[in-house]
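As recorded in Swiss-Prot:
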- ASP75: active site, proton donor (ACT_SITE)
- CYS107: active site, phosphocysteine intermediate (ACT_SITE)
- ALA109, GLY110, LEU111, GLY112, ARG113: substrate binding site (BINDING)
- 13-165: domain 'Tyrosine-protein phosphatase' (DOMAIN)
- CYS107 to Ser: Loss of catalytic activity (MUTAGEN)
Amino acid sequence: MGANGTLVECKRGESDAVVFRFLIFDAPSPSSVTAYVKLMQKYNVRHIVRACGQTYSAEAFEKQGMVVHGWSFDDGAPPTQTVIDNWLNLLEQEKNKSPPETIAVHCVAGLGRAPILVALALVEYGGMPPLDAVGYVRGRRKGAINQVQLNWLMRYKPRHQEGNEGSLSCAGCAVM
């Protein structure tokens, strides 16, 4: 059984320096874990964020040196405050890595919970307006992010403002 995902690279401003890579994918099943381990290895993934209930054992990924973070929240809903805090803490930890490691994010179908976390990262660290971030993600993952999640992101107040010391620009984002 094959595995695939959508890789989103975020570059710092006008430069070619990649700040974050996100690999959005659907949840592995017990029979497809091996294919997903290979996919994660291909993109040098070290962190996997599981934004849904557990559908597979993390052991195969952990044996390859990957950390699986279980940060589940309700299907179709925006992330909880705990998930937001955990996600942003992970991004803070990874933002200055050179070269940046890919952060993989999945939910059941890779269309709701995982994409909204990536859109949140684009708003927080890329300084992208929420609609632009959602449009950017939807342009790469058809059907991603529902109206409830979009409305939440539109009301979200970023912790990192563009122009602040910790702010990054994703104006040069590219999908590979």
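FYI, residue positions are counted from 1 along the chain as it appears here.
Yeah, the Cβs are placed from backbone N, Cα and C, and that goes for glycine too.
Substitutions noted, but not modelled.
Features per Swiss-Prot, on structure.
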| residue | record | Cβ contacts under 8 Å, 6 or more apart |
| --- | --- | --- |
| ASP75 | active site, proton donor | CYS52, CYS107, VAL108, GLY112, ARG113 |
| ALA109 | substrate binding site | ASP26, ALA27 |
| GLY110 | substrate binding site | GLY5, THR6, ILE24, PHE25, ASP26, ALA27, ARG141, ALA144 |
| LEU111 | substrate binding site | ARG141, GLY143, ALA144, ILE145 |
Chain-mates of ALA109, GLY110, LEU111, GLY112, ARG113 with C-beta within 8 Å of site centroid, substrate: ASP26, HIS106, CYS107, VAL108, ALA114, PRO115, ALA144
Neighbour count (Cβ, 10 Å) for CYS107 (mutagenesis position): 24
Mean of pLDDT values spanning the domain 'Tyrosine-protein phosphatase' (13-165): 89
